[in-house]
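Record features, source Swiss-Prot:
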- 126-221: domain 'Fibronectin type-III 1' (DOMAIN)
- 226-319: domain 'Fibronectin type-III 2' (DOMAIN)
- 320-419: domain 'Fibronectin type-III 3' (DOMAIN)
- 423-520: domain 'Fibronectin type-III 4' (DOMAIN)
- TYR678 to Phe: No loss of STAT4 activation. No loss of SOCS3 binding (MUTAGEN)
- TYR767 to Phe: No loss of STAT4 activation. No loss of SOCS3 binding (MUTAGEN)
- TYR800 to Phe: Loss of STAT4 activation. Abolishes SOCS3 binding (MUTAGEN)
- LEU801 to Ala: Abolishes in vitro STAT4 binding to a phosphorylated Y-800 peptide (MUTAGEN)
- PRO802 to Ala: No effect on in vitro STAT4 binding to a phosphorylated Y-800 peptide (MUTAGEN)
- SER803 to Ala: No effect on in vitro STAT4 binding to a phosphorylated Y-800 peptide (MUTAGEN)
- ASN804 to Ala: No effect on in vitro STAT4 binding to a phosphorylated Y-800 peptide (MUTAGEN)
Amino acid sequence: MAHTFRGCSLAFMFIITWLLIKAKIDACKRGDVTVKPSHVILLGSTVNITCSLKPRQGCFHYSRRNKLILYKFDRRINFHHGHSLNSQVTGLPLGTTLFVCKLACINSDEIQICGAEIFVGVAPEQPQNLSCIQKGEQGTVACTWERGRDTHLYTEYTLQLSGPKNLTWQKQCKDIYCDYLDFGINLTPESPESNFTAKVTAVNSLGSSSSLPSTFTFLDIVRPLPPWDIRIKFQKASVSRCTLYWRDEGLVLLNRLRYRPSNSRLWNMVNVTKAKGRHDLLDLKPFTEYEFQISSKLHLYKGSWSDWSESLRAQTPEEEPTGMLDVWYMKRHIDYSRQQISLFWKNLSVSEARGKILHYQVTLQELTGGKAMTQNITGHTSWTTVIPRTGNWAVAVSAANSKGSSLPTRINIMNLCEAGLLAPRQVSANSEGMDNILVTWQPPRKDPSAVQEYVVEWRELHPGGDTQVPLNWLRSRPYNVSALISENIKSYICYEIRVYALSGDQGGCSSILGNSKHKAPLSGPHINAITEEKGSILISWNSIPVQEQMGCLLHYRIYWKERDSNSQPQLCEIPYRVSQNSHPINSLQPRVTYVLWMTALTAAGESSHGNEREFCLQGKANWMAFVAPSICIAIIMVGIFSTHYFQQKVFVLLAALRPQWCSREIPDPANSTCAKKYPIAEEKTQLPLDRLLIDWPTPEDPEPLVISEVLHQVTPVFRHPPCSNWPQREKGIQGHQASEKDMMHSASSPPPPRALQAESRQLVDLYKVLESRGSDPKPENPACPWTVLPAGDLPTHDGYLPSNIDDLPSHEAPLADSLEELEPQHISLSVFPSSSLHPLTFSCGDKLTLDQLKMRCDSLML
C-alpha cells in the first residue's frame, strides 16, 4: 500500500513538471526576444532588444504582411513589417521592466510572440556602523549594520567573525533587506581582554562591497540583563529613611537609578558603583507616589548599559502637614442679637498636606474674654456656627493627618463691607473664553496704598440665597486691578462676584453679576398669584430654574392686555433683583378682565412668555372721581335752594307729595250740635273783619272752655307743614300769637309771607264766633262785639269745631275766595297708606280743654 502511494506521488510530480516546461516552451513557440548586453544592467545603461519570428510562423507566409510590435508593459514603443524587429532602449528606471513582442495580421487579433524582463539596479554600497552585542553573560553574539541605499537587485550578505586562535564564524543572509545576523555563539568571560573582529560583505550581479572590520573584546559587546526583583523599604515609616533593593548579574559593576513622581515627566538620575543591589534615597517627598527604574553595566568605561528594568511604583509615608490653610468667611445677620458665621477653606496641596487629611480643627474665640468658646472637628472644608453680634471674634483653622497638624490660620471676624471708602470702584465682569471670566476694578477712593490685598469671591447665583452653594475665591496683590477666574466656572451659569479690599481690620466691597457664556432664557417666570390691593394688583411669580436662565438675568417684563383684544399688550419692565418675586401694577381699569404673562431677559435676548393668568379688578373705582362731582353738585343745589322763589316752588311740590293721612281735615265745628242750635247768635255777631282785627282785646287768663272729646281715632301727626305767625296789625293780637309762633319755628322754617297772611286770615274767620272766656262777659271788655253764651246754654252732647267757611256771613265771602286762590290744589300723589296708622293716644282723660288743644290749618297738635 505504501509503495503504491509513493509511486502515484512521483507520477503526479512528473506530470506537473512536464506541464510547466511545456508552458514555458509554448510561450515563445512563434519567435524569440533577445536582450543585449544582459538582462541585468546598471542604472543609466542602454539595451538592444530583438524580436524575430520562427520559420512558417508569420501571416500567410508573406513576410510583408507580418507586423511585429514591441510593447513596454502595455505601451507600444516600436513596430516593423517583416520577420524581425530591432529596438534600442535607454533611460530605464530602477527595478524590473517587462517588454513583450506581438504579431499583427490583417483581419485578426494581435498574437503574442515572446517577452523579456530587464532588471535595472546598482552595485551594493559599503555596509556602515557594524556593531556586535551579546545580551547577558549567557547570551549569543549578534551583529547589525547599515546597508546603505537599496540596490533593487538580489543581494547576498555574508557576516564573518574572527577570534583568537584563528577561530572564524561565518553567517549568510540572502534577504534583499538584510541588516541583522545572529551567530548563535556565546562569548565567555574567560578571556575578557581577548580581541574579536567582525566584517560584513554585500554581493549582487553588478558588484560587491565589504564593511570596515570591527574589533572588540568580551567586555565591549556583553550587555547585562536588566535588574529584576526591585523593591523599596521605609524604615520606621519615615520618608527620610528609604532603601531601594534589586538583583543583578554577577559581573555588574555600575548601576544607575532614575525615579520621578507618577504625575511628572522629569526623571531624577542617580549613578552608583558597586551597589550590590541596594541604595538609599534621601530626597523623596512624603505621601507621594513614585516610579523607580534601574540599569546595569559591567565596566566603568567599556561596554553598554543594560535596558531599564520594569517600573516599580510605591507611595512614600506621610509626614506632618506644612503650610497654612487659605480661609475665607461669610457673615449673615439672623436677628438683633445673633449672627451666622460660615467659614470656608481650600484643601492643602499634596506637597503641603504630606499625607491624607483626616480632619480640620476649628477654634472660635472671643477676643475680649480671651478664652476659647468653640472647638470643632470636621472633615469638610466648611463650617457654620451662630454667635452673638456683640464682641470681637477670631477664628483659627488647621488641618491634621496621621502624623500631626498644620499651623493654624487665624482671621478676625469683621464686617467686610463696612468701610465704604475702601470699596473698589467700577467693577466689571466680562467673558474671557468658554469657562473664564475677567474681573476688573479700580482702586478705592481712599488712599490705594492702604489696601493690603484684594479678594475676589464668586459663587453660583441662586434666587433663595442658599448658603450651601460652594464658594470660590482668590487673593490678589494690592497693585493688581484685575483677576481671571476659571475655577468652577460653567457656561450659561450666572455668578455673583464680589471684590473686597482689605486694610487691617477694615474692608470694603463691591459686587456684580457675570457669566462666561449666555443666551436667551429657555422659559419665562411662572405667575403663581395675583391679588388686589387698594385699587392696584400685586403679581407674584416663581423664579426661573437656574438651569433655564442661561446666564445672568437683566430684567423682568410683565405684559397685560384686555381679554379677546387684538391690540398690542402693555408692558412693565422691572430691573432684576435676586430676592424679588412680586411687583405691583396700578394702571388696570376696574371691572375689565385682563390677560397677564411674564418674560425674562439676558444680554442675549428675551425668553418665551410664561404662563398666562386672567384677572379682573373688582375693587371700588377711584373715590375721588365720585367725591369731586358730588361736592360740586351739592354746592350748586345749596345755591339754588337758597333763593326765595325756588323755596316756594319746592314747598308747593312737597305739599302735593304729602301723604294722604297727613292732610286729613280737622272736624268742622259748624257741623256740631251747638252750631246748629244757635245759628241766630252766630249771625248776630257779624262784625266787619277790619273791626275784628283792630279792636280785639288781649285776653287775660280766660276760663277754660270744656269741650267733650269726639275724636275717637285721631291720626298721628308725622309732618308739620309750616304755618305763619298772626299778622301784627294790632297790639292785642301779638300776645296771643307768641306761643304759637315759637311752636311754628320749632317745626320748620317759616313759609313765604303771602301764604302766612292768607292762613292767618283763615284762622281768624274759623274762630271768630267762639269765646274762650267764662259764661259772663267781663266788665273790662265792654267793646267786645262777640255774643256771649252762658256756660249752661252750651250743648252737653258732642259737637265739632267749625271748619267750613261757607257758613260765614256773605260779606266775608271775598276773603275766602282770595284764600282759596292762594292755596295749592290738592294732588294725591302720596305713596303712604292712610288707614293703617295707629290711633293717637291722649293723656288728658275724658275732657279736652282748649288750653290743651292748639289748632292749625293743617294739623292738630297737643
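Glycine residues also receive a Cβ, built from the backbone N, Cα and C atoms like all the rest.
Residues as originally present; substitutions not included.
The model shown is predicted, which means the values in this text are computed figures rather than measured ones.
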The domain 'Fibronectin type-III 4' (423-520) - residue tally per DSSP class, helix then strand then coil: 3 helix, 48 strand, 47 coil
Averaged pLDDT, computed only over the residues in the domain 'Fibronectin type-III 2' (226-319): 92
Within the domain 'Fibronectin type-III 1' (126-221), residues counted as helix, strand or coil by DSSP: 7 helix, 48 strand, 41 coil
Composition by DSSP (helix, strand, coil) of residues within the domain 'Fibronectin type-III 3' (320-419): 4 helix, 51 strand, 45 coil
Residue counts (helix, strand, coil, in that order) that DSSP gives for the domain 'Fibronectin type-III 2' (226-319): 3 helix, 44 strand, 47 coil
